[in-house]
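Step one of this worksheet: look at the structure below.
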Amino acid sequence: MKFLGIAALVAGLLAPSLVLGAPAPGTEGVNLLTPVDKRQDSQAERYGGGGGGGCNSPTNRQCWSPGFNINTDYELGTPNTGKTRRYKLTLTETDNWIGPDGVIKDKVMMVNDKIIGPTIQADWGDYIEITVINKLKSNGTSIHWHGMHQRNSNIQDGVNGVTECPIPPRGGSKVYRWRATQYGTSWYHSHFSAQYGNGIVGPIVINGPASANYDVDLGPFPLTDYYYDTADRLVLLTQHAGPPPSNNVLFNGFAKHPTTGAGQYATVSLTKGKKHRLRLINTSVENHFQLSLVNHSMTIISADLVPVQPYKVDSLFLGVGQRYDVIIDANQAVGNYWFNVTFGGSKLCGDSDNHYPAAIFRYQGAPKALPTNQGVAPVDHQCLDLNDLKPVLQRSLNTNSIALNTGNTIPITLDGFVWRVNGTAININWNKPVLEYVLTGNTNYSQSDNIVQVEGVNQWKYWLIENDPDGAFSLPHPIHLHGHDFLILGRSPDVTAISQTRYVFDPAVDMARLNGNNPTRRDTAMLPAKGWLLIAFRTDNPGSWLMHCHIAWHVSGGLSNQFLERAQDLRNSISPADKKAFNDNCDAWRAYFPDNAPFPKDDSGLRSGVKAREVKMKW
């Protein structure tokens, strides 16, 4: 396998970006009616829901149930469904596994015997109870419910070393229980080192209203980079060199080998004249994707569980950890169409050995054949996501009242191949989670936990994140926050990712660039290379919440901090039953680690530069 050091990476950055979907050798005439077709036909019936009140329909997706619709403030009110959805996720590992593109991997980890686990589905307002059984041979685990706010349930966030001890291997188990206070599309994944890169991921669909009408819900469509080596080995390699390109890209678990033609293209069935909702999820460890469907536009209706006003695009940048719900109007001639992935930003935001990763969107009645039109190259998004989406549920701030507070600076920098936040690479303690400090009233937190204490009830907190302005080389980062959506008040000027033009936030110039009038709101946003990002969230959800880069190698290398929000309120919110479950799980883990574990902890303990500083309001 080829690995690039930083020097080699820089030398290759100006190579042309990958272009468009093209058939792998020897695939012409192959029967492309894959199991995805059947799965998604059933999804068209299962997903979407009816809201209990029967008002949600193809001609009125804005309605949900009596008293609840697209304009309801879901942070203040949630339907009382009286339902609990129960799931069981069993984690296992397999040796010498034949992958989707025919290449044998010496080890994979699975959820319910699949590298993409079952979809967790519920209606807005349901409780969800998930039993996780860890049958891995030597790894602990914890499962994080990405993007779910966990309002008043921080203890269910699923982050080992923060909200819990890991679940021990060889049969250890844990029951997570939380309420679906939001709706839309997300995913779950392991938060134990880089473990999710070995296959421990799965979609989440919370049925609810939508900002535009559609006929068919196609269900979740996860996309991920795919490596023939294990994530564990890749983490160790990235501690000494730049990351390798992915070996392939999976579309809903399917892929074609770029040279042998082994495997299958994922296929999605469209009905002529119908509008289809597709739930896009980037579950990668490193690759960001530019997506386009030949001869079709996409209308965005949701970004990271935040419903937005319909926004039409011809192509879409999907960063690691991000989700978009889009509507595709099947208004073209009956036929087969390439759904293409390309890599922009001079490959600063990902690369693959498969130069033409693609899936097939097939109209009902079309022949089972490869598409013939490769389409045209989409615009290069330069590793930047959309920042002009308008949320349906509005949040606005007066940006003129923002003042910098340099006393709350949180520098995040690259030191060799170690990422440091506030001068420290986060290194959580599996045996003593931060929540244990909170439960016992111990405020002597470890420096390596990178804790920023945040107080004040329902106050807006502002954070300016600057991307390694003093370093010689900088990369874009998908910044993800647990427990909250954040308002994107501004970012540095759009430039090419390769330019490495330095942009340090200058209040005299950049205050005018800020937008507080219902700006884009989400839980994962791109921090430009050598640039800045200014975000805000409200202190309405007590918890210890990670903010981290969602590139697995970077968070594994330390790029993360914790916002400990309203610690005393957090302590008071935890029930005796949850506290007992927490202690029982930690006792089980400590009986295993480190004395009975065959391997030491060799990274931050999470999935495994930049400055962040708090900005306060003037009074």
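Glycine residues also receive a Cβ, built from the backbone N, Cα and C atoms like all the rest.
Where a substitution is noted, the model still shows the residue that was there originally.
Ser17 to Pro appears in Swiss-Prot as a known natural variant, with the remark: In strain: Oak Ridge.
Quoted from Swiss-Prot for the published natural variant Gly21 to Ala: In strain: Oak Ridge.
Summarising the annotation, Swiss-Prot assigns domain 'Plastocyanin-like 1' to 84-207.
Within 10 Å of the C-beta of Ile98 (variant position) there are 13 other C-beta atoms, taking all protein chains into account. One entry in Swiss-Prot concerns the natural variant Ile98 to Leu. Its note says: In strain: TS.
Here Lys114 (variant position) comes close to Gly253: these same-chain residues lie at least six apart in sequence, with C-beta atoms under 8 angstroms from its C-beta. A natural variant is reported in Swiss-Prot for this position, Lys114 to Asn, and the note states: In strain: TS.
Residues or ranges marked as Cu cation 3 binding site in Swiss-Prot: His191, His482, His548. In the structure as shown, the Cβ atom of His191 (Cu cation 3 binding site) sits within 10 Å of 30 other Cβ atoms. According to DSSP, His191 (Cu cation 3 binding site) is assigned to coil rather than to any helix or strand.
Confidence in the domain 'Plastocyanin-like 2' (216-373), given as mean pLDDT, stands at 97. As annotated by Swiss-Prot, domain 'Plastocyanin-like 2' applies to 216-373.
On its own chain, Ser292 (variant position) has Asp314, Ser315, Leu316, Phe339, Asn340, Thr342, Gly375, Pro378 as residues at least 6 apart in sequence with a Cβ closer than 8 Å to its own Cβ. What Swiss-Prot says about the natural variant Ser292 to Leu is this: In strain: Oak Ridge.
Around the Cβ of Phe317 (variant position), 25 further Cβ atoms fall within 10 Å across all displayed protein chains. Phe317 to Leu appears in Swiss-Prot as a natural variant; the accompanying note says: In strain: TS.
Taken from Swiss-Prot, the feature Cu cation 4 binding site covers His477, Cys549, His554. For Cys549 (Cu cation 4 binding site), the Cβ neighbour count at a 10 Å cut-off comes to 30, with all displayed protein chains included.
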>> Going by DSSP assignments with H, G and I as helix and E and B as strand, what are the residue counts for the domain 'Plastocyanin-like 1' (84-207)?
In response: 7 helix, 66 strand, 51 coil
>> Using DSSP and collapsing to three states, where does His482 (Cu cation 3 binding site) fall: helix, strand or coil?
In response: coil
> Quick one: what's DSSP say for Phe317 (variant position), helix, strand or coil?
Replying inline: strand
> In angstrom units, rounded to an integer, how far apart are the Cα atoms of His482 (Cu cation 3 binding site) and Cys549 (Cu cation 4 binding site)?
Replying inline: 11
>> Of His191, Phe317, His548, which is closest to His477 (Cu cation 4 binding site) if I measure between C-alpha atoms? They're all recorded positions.
In response: His548
> How far is it from Cys549 (Cu cation 4 binding site) to His191 (Cu cation 3 binding site), counting Cα to Cα, in Å?
Replying inline: 13
> Between the recorded positions Ile98, His191, Phe317, His548, which lies closest to His554 (Cu cation 4 binding site), Cα to Cα?
Replying inline: His548
>> For a quick check of packing: other C-beta atoms within 10 Å of the C-beta of His477 (Cu cation 4 binding site), how many?
In response: 30
